[in-house]
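The note that Swiss-Prot attaches to the published mutagenesis Asp54 to Glu is: Retains 50% of its transport activity. The annotation that Swiss-Prot gives for the mutagenesis experiment Asp54 to Ala reads: Loss of transport activity. The mutagenesis experiment Asp57 to Ala is recorded by Swiss-Prot, whose note states: Loss of transport activity. In Swiss-Prot, the entry for mutagenesis Asp57 to Glu states: Retains 50% of its transport activity. The structure shown retains the original residue. Listed in Swiss-Prot is the mutagenesis experiment Arg103 to Ala, annotated as follows: Loss of transport activity.
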Amino acid sequence: MTSHAPESGGLVTESTLGASNSSQTIENKGLTILGISGRRLAAVLIGWFFVIFDGYDLIVYGTVQSALAKEWNLSSATLGTIGSTAFFGMAIGAVFIGRLSDRVGRKAAVIGSVLILSVFTMLCAFAPNPWVFGAFRFIAGLGLGGLVPSVNAMTSDLVPRKTMSAWATVMMSGVPIGGSIAAVLALVVVPSSEEWGWRFMFLIALIPLVVGLPIAMKVIPSDKAIKADHDIREGHDEPAGFKDLLVDRYRWISIWFALATFVTLLAWYGLGTWLPRLMETAGYEFGHALMFTLALNLGAVIGSVVTAWAGDRFGPIRSGVIAAGIAGIALLLLLTYPPVTAVYVILILAGVGTHGTQILIIAAVANFYPSNLRGTALGWALGVGRIGAVVAPQLAGLLLAWNLGVNSNFIMFGTAALLSALALSVLLRLQKTYSVTHKVEIQG
């Protein structure tokens, strides 16, 4: 490379390219967190802010299910179908907007995702019937699905490789933080008004639209500047597309990443969507049911910290095997009808394991693929994997509609977590094989 960073530090701009024949890492000045500062840090933090609202939007439907069922006289099967619409949109958004972030640029993909997510989540508050509500949730899901791979790809381009796993963990910690906010807010807001209580929960989507987007437009660097900055620090990558994920070098790794994400998200999003309703069906009051949801999300926040440490020390895939195994065993323990205190502990462990495993998978994908494939690879894994998120609410509703009881759901979610551990074990084995035959550098 023949370009270098300006002496003043900060992000490279087009005017600085070609200024010198030497290549060096861009200097960071000011407050530094995990190796970045200045505009890079501001861009990454606004991305994290958006992920918090991504997490809020994922959990908010579960907190208002009972109110929707009462207002529109909905069955469990119909509630499951409506719950799946957002996840179906997420699956599509993750694949196509993830790819768009590689082709058009990170900034455009992030801002476009937030715009779609915020506008159509807000419109859910004014839905006159469940069918319009479901349509708005589907379109909002397109933005939901595109946001996480786009933000993670942008973050991976802006942070040093040595702190990439830690930053991936920070990014995804926003999901359970947002979910916790949804659970706490619902305790007060949903019972406050029979007509507008649940609707107000969706008006919160105005915050990223009104507050976040203007800041993002200012602090997220241009796509050309992000690419130039990354090329100077990490080297230039040739253009690549979906087909490159399935060539010999990446084929089985890509397939198993998608399978691992499928079963992990089936467990995580299934719980996030149905836990309040399941606990109410099991005989707990609405307030207690939401507190269980809060425990699940607080466990996921704790899991973000624990998996950051474990992923850095032992590798994301190896740590993911343990995390998913813990979640699976914990969820199956609910079949023993434990006391309330034990239920809280079990759900905290389930949050640590399910969401923590997904964070570790994202970190492994970001570490494994080159920059020109990173957004596409994240979109592939999250897009195909989110079919599990689509299936989970529908299956959970059907299991209840078939009178198979609450425990049938816990069996499904617990088994999914154990299958995630199995899939990651296969990836761990493939990693060892590929590191010999292809010299692939994937942190295990």
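The backbone N, Cα and C atoms fix where each Cβ goes, glycine too.
Quick caveat, the model's predicted, so the values are computed rather than measured.
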Applying a 10 Å Cβ distance cut-off over all chains shown, what neighbour count does Asp57 (mutagenesis position) have?
31
Between Arg103 (mutagenesis position) and Asp54 (mutagenesis position), how far is it from one CA atom to the other, in Å?
23
CB neighbours of Arg103 (mutagenesis position) within 10 A?
12
If one looks at the chain holding Asp54 (mutagenesis position), which residues at least 6 apart in sequence have a CB under 8 angstroms from its CB?
Leu117, Leu144, Leu147, Val148, Gly174, Val175, Gly178
